[in-house]
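This report concerns only the one structure given below.
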Amino acid sequence: MATFKDACFHYRRLTALNRRLCNIGANSICMPVPDAKIKGWCLECCQIADLTHCYGCSLPHVCKWCVQNRRCFLDNEPHLLKLRTVKHPITKDKLQCIIDLYNIIFPINDKVIRKFERMIKQRKCRNQYKIEWYNHLLLPITLNAAAFKFDENNLYYVFGLYEKSVSDIYAPYRIVNFINEFDKLLLDDINFTRMSNLPIELRNHYAKKYFQLSRLPSSKLKQIYFSDFTKETVIFNTYTKTPGRSIYRNVTEFNWRDELELYSDLKNDKNKLIAAMMTSKYTRFYAHDNNFGRLKMTIFELGHHCQPNYVASNHPGNASDIQYCKWCNIKYFLSKIDWRIRDMYNLLMEFIKDCYKSNVNVGHCSSVENIYPLIKRLIWSLFTNHMDQTIEEVFNHMSPVSVEGTNVIMLILGLNISLYNEIKRTLNVDSIPMVLNLNEFSSIVKSISSKWYNVDELDKLPMSIKSTEELIEMKNSGTLTEEFELLISNSEDDNE
């Protein structure tokens with residue numbers, strides 16, 4: 001039995017604030033939703049279940065019951081999941097606020113116990129203090145939290161009562177314990193005070209549960225990667241040929257400077273929180289999905305589908321436009337891919353083709369060449385530390401000759417105007433040289449790969465990890481989405 005889930009079910013009848021805060025999806029009707037085949041703790045009801053992705057952050061951290069409430073720990077609506085969320089760094093004041101939250105929402109005193117006795121004693125079998133009927137009173141205050149590590153300084157902690165154990169190797173979070181950052185003896189005293197109000201039959205169960213959960217060791221934090229995010233919220237814009245992501249958040253017009261001000265209103269101005277929850281709107285943000293994680297994933301898929309036979313072919317068109325050649329056709333893959341990746345693939349394959357055919361005697365695209373595996377490796381090594389080594393291996397497979405102690409290759413350029421301009425810009429020359437050394441060859445390859453992507457300025461993870469306040473600010477400034485003109489043609493001569 002999930003104690004936190006039971007506590008939300010019973011305590012929601014205490015106050016007007018509890019009726020809104022403790023209304024979780026796990027205590028309502030189940031709606032069929034696909035799960036992510038990941039077992040873990042649902043952050044909203046704290047029970048172990050099959051997790052599904054959240055519509056707010058695209059990470060699997062809610063169960064199929066709670067996902068219907070559409071709540072995320074990154075919302076700015078002060079629902080219970082948001083109130084249990086604290087951003088790094090953790091301070092003693094923030095931990096004290098979490099303890100005050102438990103005491104306000106889930107109090108244990110004589111008045112509350114008498115009320116639950118009247119509610120529960122409906123038949124003779126419920127007259128005794130059985131755990132089955134009073135499990136919601138066995139809610140100890142612990143400082144365990146599910147930690148999300150987006151970056152070294154971008155961490156979120158969702159506090160809750162995470163009972164039992166489960167292999168969370170595939171979950172995006174790890175359970176950490178902050179009892180040492182607070183005060184172990186002080187937390188014991190707070191729980192002993194709560195326990196003293198319980199009937200004698202329930203005290204041992206409360207104490208056992210508290211000491212088991214409050215002394216748990218912290219797990220090593222897990223770095224969240226792009227592969228942890230679901231593909232269900234990704235939308236491909238067929239007009240701009242760019243991927244985007246739908247982000248849904250609960251947005252309220254009320255603002256708080258930090259968590260401490262929010263918890264202050266929880267204690268002193270409960271009507272403000274009720275008004276914020278009543279006036280919140282479920283808002284959709286459409287954001288671009290241009291980040292380093294997606295770039296690496298797309299490059300890996302491109303290397304898998306790449307057709308290196310193109311470098312030995314006599315096709316006059318771009319590599320992405322070849323459709324009826326079984327050795328060079330890749331159009332099936334590039335039809336729904338970012339146009340920047342498509343342009344990079346065209347220029348890179350055209351450049352290697354011109355260099356290779358200028359130095360090696362080859363036949364046509366059905367030929368078997370030793371350079372083919374290297375071209376796949378070259379694409380896979382883009383934006384990695386192995387890029388220079390792979391470029392040198394590709395260069396050495398083009399039969400370079402030594403001129404005055406420097407290995408060079410010939411370059412007889414084709415009719416690709418985009419490649420012509422790119423080489424001129426990279427080498428900063430007025431006319432294209434017919435001889436290239438390794439440094440020039442490497443500079444051109446790197447320039448083509450980084451033509452549309454500045455890796456240093458790319459975010460590592462999707463926009464769905466941004467807070468709601470950041471998303472609103474970016475939407476108002478127009479930086480939430482990217483708009484590009486369609487690439488109709490590289491040259492007007494292509495249609496002639």
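Note: Cβ is positioned from N, Cα and C throughout, glycine not excepted.
What you see is the original sequence, not a version with the noted changes.
One natural variant named in Swiss-Prot is Thr479 to Ile, and its note says In strain: Isolate 5S. Every protein chain shown contributes to the tally, and the Cβ of Thr479 (variant position) ends up with 12 other Cβ atoms within 10 Å.
Here Swiss-Prot notes a mutagenesis experiment, Glu482 to Ala, with the remark: Reduced Interaction with host IRF3. A coil conformation is recorded for Glu482 (mutagenesis position) in the three-state DSSP classification, outside any helix or strand. For Glu482 (mutagenesis position), other Cβ atoms within 10 Å of its Cβ number 13.
Under its mutagenesis annotations, Swiss-Prot gives Phe484 to Ala the following note: Abolished interaction with host IRF3.
Among the mutagenesis results in Swiss-Prot, Leu486 to Ala has the note: Abolished interaction with host IRF3. The residue drawn here is the original one.
Quoted from Swiss-Prot for the published mutagenesis Ile488 to Ala: Impaired ability to degrade host IRF3.
Ser489 to Ala appears in Swiss-Prot as a mutagenesis experiment; the accompanying note says: Does not affect ability to degrade host IRF3.
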